[in-house]
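Report on the following structure.
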Amino acid sequence: MITEFLLKKKLEEHLSHVKEENTIYVTDLVRCPRRVRYESEYKELAISQVYAPSAILGDILHLGLESVLKGNFNAETEVETLREINVGGKVYKIKGRADAIIRNDNGKSIVIEIKTSRSDKGLPLIHHKMQLQIYLWLFSAEKGILVYITPDRIAEYEINEPLDEATIVRLAEDTIMLQNSPRFNWECKYCIFSVICPAKLT
């Protein structure tokens, strides 16, 4: 009963996700460009990851902490916004959804990004930090907090430097042109599309 509900809900969320034309999501900018492309071209492989227990656990922890932030810090949760950039003479939308946004006493936004991880080694991870920095740019915010929940600890890291627009344009170019695939050497090890990818690192 509960298992069926969780799996069905996860699949419905995945299938309802339709990418708009000339739109790049923040998460696309911090992962392998080929993986982003393959998720659209090989949907059957992408769907298989929907049922991973670790993904469902992450969703549940997100919902729980977002509820705590909403109830105790007056946070807005699942806040979406977008900004436009010019890449090669063409306008693209950079779209993102922050886990939560808290207003401080001065009315300024603090962007909260929640991450779950099996390990607490090497935190904060560079791609997570970059993601939050892009959110700071996207929401015109000066402060962000990266919250990690792992089996061994709960930790938060303050990020106060938005990514500059020139870097975001370069990341978007990589995503569009399939350059710098993968972005990080470790990505292939965990990628469902590695079985068909010519850029796989051995």
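Including glycine, each Cβ sits where the backbone N, Cα and C put it.
Just so you know, the substitutions we noted aren't modelled in this structure.
Annotation comment: Swiss-Prot describes Cys32, Cys188, Cys191, Cys197 as [4Fe-4S] cluster binding site, evidence class experimental evidence. Cys197 ([4Fe-4S] cluster binding site) carries neither a helix nor a strand DSSP state and counts as coil.
DSSP gives Ile114 (Mn(2+) binding site) a strand state. Positions annotated as Mn(2+) binding site by Swiss-Prot: His62, Asp99, Glu113, Ile114.
Here the residue is the original one, but Swiss-Prot notes a mutagenesis experiment at this spot, Asp99 to Ala: Abolishes nuclease activity. Secondary structure at Asp99 (mutagenesis position), taken from DSSP and collapsed to helix, strand or coil, is strand. Neighbour list (Asp99 (mutagenesis position), Cβ cut-off 8 Å, at least 6 residues apart, same chain): His62, Leu65, Glu66, Thr77, Glu78, Ile112, Glu113, Ile114.
Packing around Lys115 (mutagenesis position) is summarised by its Cβ count: 21 other Cβ atoms lie within 10 angstroms of its Cβ, all protein chains included. One entry in Swiss-Prot concerns the mutagenesis experiment Lys115 to Ala. Its note says: Abolishes exonuclease activity.
Where Swiss-Prot documents Tyr148 to Ala as a mutagenesis experiment, the accompanying text is: Nearly abolishes exonuclease activity. A sphere of 10 angstroms centred on the C-beta of Tyr148 (mutagenesis position) encloses 20 other C-beta atoms.
Here the residue is the original one, but Swiss-Prot notes a mutagenesis experiment at this spot, Cys191 to Ala: Abolishes iron-sulfur (4Fe-4S) binding and exonuclease activity; when associated with A-32; A-188 and A-197. Secondary structure at Cys191 (mutagenesis position), as computed by DSSP, is coil.
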Packing count at Cys191 (mutagenesis position) (other Cβ atoms within 10 Å of its Cβ): 19
Mapped DSSP class for Cys32 ([4Fe-4S] cluster binding site), helix or strand or coil: coil
Densest Cβ neighbourhood among Cys32, Cys188, Cys197 (binding-site residues), 10 Å radius: Cys32
Residues close to Mn(2+) site centre defined by His62, Asp99, Glu113, Ile114, Cβ within 8 Å: Leu65, Glu66, Ala98, Ala100, Ile112, Lys115, Val147
